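Before any comments, here is the structure.
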Amino acid sequence: MTKKIVAIWAQDEEGVIGKENRLPWHLPAELQHFKETTLNHAILMGRVTFDGMGRRLLPKRETLILTRNPEEKIDGVATFQDVQSVLDWYQAQEKNLYIIGGKQIFQAFEPYLDEVIVTHIHARVEGDTYFPEELDLSLFETVSSKFYAKDEKNPYDFTIQYRKRKEV
């Protein structure tokens, strides 16, 4: 297996990715996809995103936090203060690294991304955090996508799009 750095996120039609440091929707099928994709790999997020998840660890995933606070110590979590230290850690690994947010973390890792996995929620929801416009998705070509219709458990239609970085 060739390891890779992948950004994975969900957004609504306006680019909303969060509200009050949480996901502003509940889509069990999308959460299941996230789980299956990231299982047995490493996930990286900012400390604010980790706080928004209630500081709970996701099972069978190595959790990495990027924080400005060098004193931040969290049981079961590897903490880093800068992008380069995360990249140095990654070089010694055999697993994928999934960048799961928030906005500043996506921006910081854009130059290093091999792939992106975007869930496009076909609705507009209320939110206060938007996916960074600075991240240039034109650098990535769509390789596949899968549509999910809303149902009794998932209140919105959504499409999961898989993109890989274009060859230069």
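Here the Cβ of each residue, glycine as well, is placed from N, Cα and C on the backbone.
So, quick note: what you're seeing has the original residues, none of the substitutions.
Annotated features, as they stand in Swiss-Prot:
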BINDING   Ile8, Trp9, Ala10, Glu30, Arg61, Thr119  substrate binding site
BINDING   9-10, 17-22, 46-49, 66-69, Val83, 100-105  NADP(+) binding site
DOMAIN    4-165  domain 'DHFR'
VARIANT   Glu14 to Asp  In strain: 21
VARIANT   Glu20 to Asp  In strain: 21, 30 and 1/1
VARIANT   Pro70 to Ser  In strain: 21, 56 and 1/1
VARIANT   Ile74 to Leu  In strain: 21
VARIANT   Pro111 to Ser  In strain: 56 and 1/1
VARIANT   Leu135 to Phe  In strain: 21, 30, 56 and 1/1
VARIANT   Glu141 to Asp  In strain: 56
Three-class DSSP secondary structure - Arg61 (substrate binding site): coil
Neighbourhood of Glu20 (variant position), C-beta criterion under 8 angstroms, separation at least six: Gly52, Asp128
Recorded substrate binding residues, Ile8, Trp9, Ala10, Glu30, Arg61, Thr119 - maximal Cα separation rounded to whole Å: 20
Which listed residue (Glu30, Glu141) has most other Cβ within 10 Å, given these are recorded positions: Glu30
Between Arg61 (substrate binding site) and Gln104 (NADP(+) binding site): CA-CA distance (Å): 22
Pairwise Cα distance for Thr119 (substrate binding site)/Asn69 (NADP(+) binding site) [Å, integer]: 31
Per-region confidence, the domain 'DHFR' (4-165) (mean pLDDT, whole number): 94
Secondary structure of Glu30 (substrate binding site) (DSSP, helix/strand/coil): helix
Structural state of Glu141 (variant position), classified by DSSP into three states: strand
